[in-house]
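This report concerns only the one structure given below.
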Amino acid sequence: MELFLAGRRVLVTGAGKGIGRGTVQALHATGARVVAVSRTQADLDSLVRECPGIEPVCVDLGDWEATERALGSVGPVDLLVNNAAVALLQPFLEVTKEAFDRSFEVNLRAVIQVSQIVARGLIARGVPGAIVNVSSQCSQRAVTNHSVYCSTKGALDMLTKVMALELGPHKIRVNAVNPTVVMTSMGQATWSDPHKAKTMLNRIPLGKFAEVEHVVNAILFLLSDRSGMTTGSTLPVEGGFWAC
């Protein structure tokens, strides 16, 4: 199915690894013009070699002022993928201020800031656009040791709906994708233990974790005009986890 993304300028955060990197690669293959944002210069350097022509931006999105400097003059952006996130997992009784602050700075506050920058540009140009927020199955189901992470993703789902409500009159669609575990470097850090993985897999009717391409395909669909009547949605890519 043709998604007609060629020539569109797309900003992707968390572009250095995992889902973000896969999204950049897929967008580049469609002919889209990609602005790839990561806090790790080495990841951006290797990504530029793989996808010549993309525009790399190295910034820590947890730093509001640095983000404003890096992206405030990024130029016209048609589509946005808010993928950057951290997963600092602690038992509830051991949650630290540092983990809480860092998690909400990157997983929620940065989404607001980057989306404001992109949406204001779209509105000023008088053109439609689309934003996809990468959330999680943890936004709607509790997982042990994920109290802060689950909270950031639950907040992100509601933010997605409010953004859709307020930006809809400007013809800007906003949706979320909610994947199950994906065995990226972040996923492996948490779920590589077979016993722990089994406890999660037992809650997934399809009995498997997601691949990066499963999530990327959902993101590209929501960016494209093929989903032109879809906004404010949370699209599960979780093998039926929410059905249980």
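From the backbone N, Cα and C atoms, a Cβ is placed for every residue, glycine too.
Note that the structure is predicted; figures quoted are calculated from it, not measured.
Per Swiss-Prot, NADP(+) binding site is recorded for 11-40, LYS153. Under DSSP, GLY31 (NADP(+) binding site) is assigned to coil, being neither helix nor strand in the three-state scheme.
Among the sequence features in Swiss-Prot, the mutagenesis site ASN107 to Leu or Asp is noted as follows: Loss of function. Probably due to defects in formation of the active site and binding of coenzyme. The DSSP secondary structure for ASN107 (mutagenesis position) is helix.
Using a 10 Å Cβ-Cβ cutoff, SER136 (substrate binding site) registers 29 neighbours. Summarising the annotation, Swiss-Prot assigns substrate binding site to SER136.
Annotation comment: Swiss-Prot describes TYR149 as active site, proton acceptor. With a cut-off of 8 Å between CB atoms and residues at least 6 apart in sequence, the same chain places ALA87, LEU88, LEU89, SER103, ASN107, SER136, CYS138, VAL143 near TYR149 (active site, proton acceptor), listed in sequence order.
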Cβ-Cβ neighbours of LEU27 (NADP(+) binding site) (radius 10 Å): 28
Spatial neighbours of LEU11 (NADP(+) binding site) that are distant in sequence (at least 6 apart) but have CB under 8 A: VAL34, VAL35, VAL37, LEU71, VAL74, VAL77, LEU79, LEU80, VAL81, VAL114, VAL118
ASN107 (mutagenesis position): tally of other CB atoms within 10 A of its CB: 28
Residue with minimal Cβ packing [other Cβ atoms within 10 Å] among the binding-site residues ALA15, ILE19, VAL35: VAL35
Structural state of LEU11 (NADP(+) binding site), classified by DSSP into three states: strand
